[in-house]
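Read through the structure below, which is laid out as structure tokens, and then see the notes.
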Amino acid sequence: MEGGGRGPNQTILSEIEHMPEAPRQRISHHRRARSETFFSGESIDDLLLFDPSDIDFSSLDFLNAPPPPQQSQQQPQASPMSVDSEETSSNGVVPPNSLPPKPEARFGRHVRSFSVDSDFFDDLGVTEEKFIATSSGEKKKGNHHHSRSNSMDGEMSSASFNIESILASVSGKDSGKKNMGMGGDRLAELALLDPKRAKRILANRQSAARSKERKIRYTGELERKVQTLQNEATTLSAQVTMLQRGTSELNTENKHLKMRLQALEQQAELRDALNEALRDELNRLKVVAGEIPQGNGNSYNRAQFSSQQSAMNQFGNKTNQQMSTNGQPSLPSYMDFTKRG
């Protein structure tokens, strides 16, 4: 039991002794890949005016770098350290395979990967196969470099994007016009450098054109509706004017009818008053006629009665003439009333 307890401690101590005193320092620093800053926002204007013919490929260090040595034999894989293994618990000796191998220092610089921006170098006519040279001066294919990955950047002739269609759409629609801050020539150059961005710009332009067409159609429909409403308002205003004229005419006629009615009422009142006056006079005459005693055959009495009767007839004729001159209908004379009485 004691030997099994000391085994793991001895293993840990032996690992600590084999550890280096200071961490390994890399001689060469890591170069930042051009694919990370190739299409930055600050230098996009310079990239659009980029001329591939100005590149000096002889000055590139990754083309003249010697190939790394190839390992002929594979290193034996280190067996994982097990604290609870039977060998360490029983013997207390650390097996040689359980020690981690020392890291080997690697001398060399980071080579830029062609997988991220290989489309750009394909347009320039530069591939990694042409610039991998051996010591004898012969050019041959290197097997130790990173191969191009179609999953990251795709081919230029893939179905997702077609530069020819972009160039045709640019030359057909937007030639001579500047939309979204970029002309057709610069967009064509951008299509060669960054196809995805050019495709996105074209999609935005098409979407803006469609929205503009929808806006124009909607504005035209609104204008037609406004014109229709204006015509209806004009027709209704004419009808309202006609109705107002009819109403004013009816009001005038109503006033005339009211005036005629008032005149008729006044005439009726005058007739009633005249009838009352005649009736009172008739009653008075009846009373007077009843109070006169009958004569004894004297001619004086008859002459007096005839003179009174002629005076009454003259009074009735005068009243009839006055009524006819005023436009009132003629009324029966007092003689008629006396005869009827």
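In case you wondered, yes, glycine gets a Cβ from its N, Cα and C as well.
What Swiss-Prot annotates here:
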type: DOMAIN; residues: 194-257; note: domain 'bZIP'
type: MUTAGEN; residues: S79 to D; note: Only nuclear
type: MUTAGEN; residues: S79 to A; note: Cytoplasmic and nuclear
type: MUTAGEN; residues: K212 to R or T; note: Impaired VIP1 response elements (VREs) DNA-binding and altered subsequent transcription activation
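Neighbour density for K212 (mutagenesis position): within 10 A of its CB lie 10 other CB atoms from the protein chains shown. Note on the domain 'bZIP' (194-257): DSSP counts are 63 helix, 0 strand, 1 coil.
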